[in-house]
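Notes follow the structure.
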Amino acid sequence: MTVRLASVSISNFRSCKSTSAILRPFTALVGYNNAGKSNIILAIKWLLDGSLISESDVYDPTHPVSVEGVIQGITDDTLSLLTEENQQKIAPFIIDGTLTFARRQEFNKETGKAKKSLDVYDGTTWKKNPGGIDGAISNIFPEPIHIPAMSDAVEDSTKCKNTTTIGKILSAIVSEIKQEHEEKFSKNISEIGKYLSHNGENRLESLNKIDSGVNKKVNQFFPDVSVKLHFPTPTLDEIFKSGTLKVFESREDEPVMRDISRFGHGTQRSIQMALIQYLAEIKKENSESKKSNTLIFIDEPELYLHPSAINSVRESLVTLSESGYQVIISTHSASMLSAKHAANAIQVCKDSNGTIARKTISEKIEELYKSSSPQLHSAFTLSNSSYLLFSEEVLLVEGKTETNVLYALYKKINGHELNPSKICIVAVDGKGSLFKMSQIINAIGIKTRILADCDFLSNILLTEHKDLLSTECDNLLTALIESINSGELSLNTKVTTFESFKSISSKDFIKICNHEKTQKHIHEIHQKLKDNGIYIWKSGDIEAVYGFGKKQTEWDSLLDCLCDESKDVRAVIKKYDEMEDFIKWI
């Protein structure tokens with residue numbers, strides 16, 4: 001396993017009064033504006049670099065700031081990055097390949113001066129400021145690459161320092177070239193040194209002439225002192241670290257170099273993302289090359305990008321996360337999350353207690369349904385779960401039939417589109433996972449409702465809803481048994497108790513929904529469930545409401561009606577009142 005930062009706990013940093021998060025090789029922070037996503041990223045950066053923070057970076061200046069981190073995957077290879085002295089200093093604190101440490105800073109109330117410390121956990125107690133640990137962490141994790149939301153793009157792209165974002169990316173890109181040509185480059189650089197250094201074999205005669213002239217003046221004051229001009233040649237590292245970008249625009253005659261500030265933010269952002277994509281490409285092609293431990297932070301990678309480019313950037317970031325880089329992004333775009341990674345995305349929100357990083361879908365699956373976690377992970381992966389994280393409420397529906405037309409029906413009946421930031425419709429493959437997925441989504445702080453066929457009642461009666469519906473279900477069971485015994489209703493399953501509902505087929509449930517003596521009780525159950533966030537079709541299933549089944553011509557007729565403002569949907573949907581009631585319930 002590649003060494004990585006596995007988790008952080010943040011206290012009193014900016015908007016983060018107290019929150020924690022589990023980090024993965026690819027971690028996405030999602031949430032509305034000003035929720036504190038960028039503050040979590042900055043807290044992680046501060047944990048690693050230990051720069052001095054000001055009082056404006058503190059939630060409550062009367063209390064210390066603390067960010068605790070856990071590094072996992074430390075091996076002998078990792079320790080080889082350290083000096084022997086630092087290896088000895090850090091070794092007592094590494095437990096099963098894990099290092100737990102915390103960076104703290106507090107302000108003296110009287111003087112206002114800041115006091116910093118780096119504490120390390122030895123398995124039983126915290127040790128304050130043990131020597132060598134800060135340097136060891138810096139060697140394990142090179143300085144992170146941070147691409148903010150375009151605030152310093154122009155200045156950053158024109159600087160000639162490896163401390164800039166582009167400088168760091170360029171350094172990572174050319175590292176393979178540097179290793180490949182190091183001997184050749186170093187030889188050529190040393191040749192230049194022979195002409196310019198104070199003791200060069202082929203020192204320029206003009207430099208000797210200057211030395212002679214200057215020494216005549218110096219010797220007038222100090223006869224035993226002499227000087228020689230010396231121009232140090234840059235090392236190969238220094239040359240590559242000074243790399244920058246020149247931007248050219250095509251013209252009829254020849255390309256013209258222009259300052260990057262003359263280009264729009266879209267072009268600037270595209271250049272940054274292009275470098276990230278190319279870095280991912282070469283790392284994927286050179287799978288045998290040494291993996292990096294560098295962290296990459298990007299605020300809103302989707303910013304200024306064309307929708308078709310967002311998916312490409314996402315895949316590049318995932319590739320980097322599989323090549324040793326640890327990638328942490330903040331995003332407002334569901335396109336930045338594949339279904340595979342949505343379950344591990346961290347929803348960030350803010351309330352009166354500051355910024356909170358909620359537990360992920362994966363964490364809640366393990367917490368609530370550990371025994372069936374593989375099936376639930378699959379269920380979330382197969383649904384469009386990346387979109388639900390950006391909504392205030394989720395409507396879970398059974399199967400994709402409903403989602404195919406519900407958005408269009410909503411617009412047709414209500415006269416306006418369903419706002420995806422308010423409500424997201426998520427299709428679930430079969431009714432068996434509806435309750436479990438609902439509980440998990442509710443557990444991560446998103447309100448959830450359910451739409452299902454009437455046969456979902458067999459699942460409902462196995463939950464706490466059974467007590468809620470006890471009177472209505474007793475009445476239904478009594479009416480059902482009477483109708484069966486009298487021969488008025490014929491079912492394929494013998495019904496004597498609530499438990500026997502589990503064996504009733506969907507076709508038989510439709511019969512029950514439309515039978516004169518049981519219909520009233522189905523409507524009572526429907527209303528009570530509706531008031532509690534579950535909508536079951538009173539007619540049995542959605543096909544019964546539409547009035548048709550699977551024929552493509554019938555669906556085409558409905559879709560044609562939904563797309564044509566002049567056509568009345570009442571003429572197409574058999575039980576329009578029931579459909580309208582559901583749409584208004586949304």
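Positions of Cβ are set from backbone N, Cα and C atoms, glycine also.
Unsubstituted: the structure retains its original residues.
Copied over from Swiss-Prot, here are the features:
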- Arg570: active site, stabilizes transition state or protonates leaving group (ACT_SITE)
- Asn34, Ala35, Gly36, Lys37, Ser38: ATP binding site (BINDING)
- Glu398, Asp453, Asp455: divalent metal cation 1 binding site (BINDING)
- Glu402, Asp541, Glu543: divalent metal cation 2 binding site (BINDING)
- Lys37 to Ala: No longer kills recB-recC deleted host cells (MUTAGEN)
- Asp299 to Ala: No longer kills recB-recC deleted host cells (MUTAGEN)
- His306 to Ala: No longer kills recB-recC deleted host cells (MUTAGEN)
- Asp541 to Ala: No longer kills recB-recC deleted host cells, viability is reduced (MUTAGEN)
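The recorded positions under consideration are Asp453, Asp455, Asp541, Glu543. Their Cβ neighbour counts within 10 Å are lowest for Glu543. The binding-site residues listed here are Asn34, Ser38; among them, Ser38 has the most other Cβ atoms within 10 Å of its own Cβ.
Counting every protein chain shown, the Cβ of Lys37 (mutagenesis position) has 29 other Cβ atoms within 10 Å.
Each of the recorded positions His306, Arg570 was scored by the other Cβ atoms within 10 Å of its Cβ; the lowest score goes to His306.
Residue pair Asp299 (mutagenesis position) / Ser38 (ATP binding site) shows a Cα separation of 7 Å. Cβ atoms within 8 Å of the centroid of the Cβ atoms of Glu398, Asp453, Asp455 (the divalent metal cation 1 site) belong to the same-chain residues Lys431, Ala452, Cys454, Phe456, Ser506, Phe509, Ile536, Trp537, Asp541, site residues excluded.
Compute the center of the Cβ atoms of Asn34, Ala35, Gly36, Lys37, Ser38, which mark the site for ATP; besides them, the chain residues with Cβ within 8 Å of that center are Ser15, Leu29, Gly31, Tyr32, Asn33, Asn39, Ile40, Ser330, Val348, Lys350, Thr355.
DSSP assigns Asp453 (divalent metal cation 1 binding site) to coil in the three-state reduction, outside any helix or strand.
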